[in-house]
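**Student:** For the mutagenesis result T55 to A, the note given in Swiss-Prot is Abolishes RNA ligation activity, in vitro. K57 to A appears in Swiss-Prot as a mutagenesis experiment; the accompanying note says: Deficient in auto-AMPylation activity, in vitro. Abolishes RNA ligation activity, in vitro. Annotation of the published mutagenesis D59 to N in Swiss-Prot: Abolishes RNA ligation activity, in vitro; the original residue is retained in the structure shown. For R77 to L, Swiss-Prot lists a mutagenesis experiment annotated as follows: Reduces RNA ligation activity to about 12%, in vitro. According to Swiss-Prot, the experimentally introduced change E123 to D is described as follows: Has no effect on RNA ligation activity, in vitro. The mutagenesis experiment E123 to Q is recorded by Swiss-Prot, whose note states: Has no effect on RNA ligation activity, in vitro. As a published mutagenesis entry, E250 to A appears in Swiss-Prot alongside the note: Abolishes RNA ligation activity, in vitro.
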Amino acid sequence: MKRLGSVQRKMPCVFVTEVKEEPSSKREHQPFKVLATETVSHKALDADIYSAIPTEKVDGTCCYVTTYKDQPYLWARLDRKPNKQAEKRFKNFLHSKENPKEFFWNVEEDFKPAPECWIPAKETEQINGNPVPDENGHIPGWVPVEKNNKQYCWHSSVVNYEFEIALVLKHHPDDSGLLEISAVPLSDLLEQTLELIGTNINGNPYGLGSKKHPLHLLIPHGAFQIRNLPSLKHNDLVSWFEDCKEGKIEGIVWHCSDGCLIKVHRHHLGLCWPIPDTYMNSRPVIINMNLNKCDSAFDIKCLFNHFLKIDNQKFVRLKDIIFDV
């Protein structure tokens, strides 16, 4: 599986952004919108955006695969956030139009406690051995997904630590117009970040599964490359999102040669998301578990067992996958 950049922090927008004082269509109760101007940002230009690989921005929750307890483990995103007093000081500092990077944090006292197994995200800056909060006052990080942790039950549904495998959605290796759901060794995903999508994630924009039979999958970041993207102009991108079948996606993430990731979200361009007919649901999908040695070893209710029952079947679209339970 070809590796592109991994998502270890918030990605900047490809365009310079401006704040508009009107209710956000992305976040409820947010009284402002962050919109893209027509100017390509310095960060994007410095990262050589014109030579970058554009990929689909998938709407889910970010995950990471790295070692825990001497084996590959799935980790869930958990950002450390300031306690109430520190958050109040930080907000007052921002209201005075100061640069958030100049705010002084006492990491040991200003932040809510993290689980013992929490680790900071890879690219987090450190001073004197302490992670430095980002411009939002958060410290990005990860916690391992334990099998019986109810808080991360949807994460744990897509991994099996006994057989060290994960349920992954990607292009079929021999047909780029066909999607494939397969059981992938966790060792093949080490040090990669992925997006968890499904029934109980972010309002389920792709319409997967049902309340009775939830369905969740992992998608490696950068898995869906965009082949025919227009020029990097505001109006051309708006037209592409609105008029092209391939544009029925949440946004674009450019993977730059220096490892930098740059994005644009439909909301940056004043466009709606979620939308009724996504590009992800316009392509057929095949189930290819390839798990003979494990056939009888799965819990009867687990996702791996459900997918084994429909192994080698082809569906017109992801939405059509229904388990006969």
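Glycine is treated like the rest: Cβ placed from N, Cα and C.
Where in this structure would I find these features, and how exposed are they?
**Tutor:** Contacts of T55 (mutagenesis position) defined by a Cβ separation under 8 A and a same-chain sequence distance of 6+ are given as L4, H221, G222, A223, F224, Q225, I226, I252, V253, W254, H255, in order along the sequence.
K57 (mutagenesis position) falls within a strand segment according to DSSP.
Less than 8 angstroms from the CB of D59 (mutagenesis position) sit E195, I197, N202, P205, Y206, E250, W273, P274, each of them six or more residues away in the same chain.
If you take the C-beta of R77 (mutagenesis position) and look for same-chain residues 6 or more apart in sequence within under 8 angstroms, you find T61, C62, C63, Y64, P140, G141, W142. The secondary structure of R77 (mutagenesis position), as reduced to three states from DSSP, is extended strand.
All protein chains considered, the CB of E123 (mutagenesis position) has 11 other CB atoms within 10 Å. Following the DSSP three-state reduction, the secondary structure of E123 (mutagenesis position) is coil.
DSSP assigns E250 (mutagenesis position) to coil, not to a helix or a strand.
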**Student:** Among the mutagenesis positions listed here, K57, E250, whose Cβ has the fewest other Cβ atoms inside 10 Å?
**Tutor:** K57
**Student:** Rounded to the nearest angstrom, how far is the Cα of K57 (mutagenesis position) from the Cα of E123 (mutagenesis position)?
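**Tutor:** Given the Cα positions, E123 (mutagenesis position) is 20 Å from K57 (mutagenesis position).
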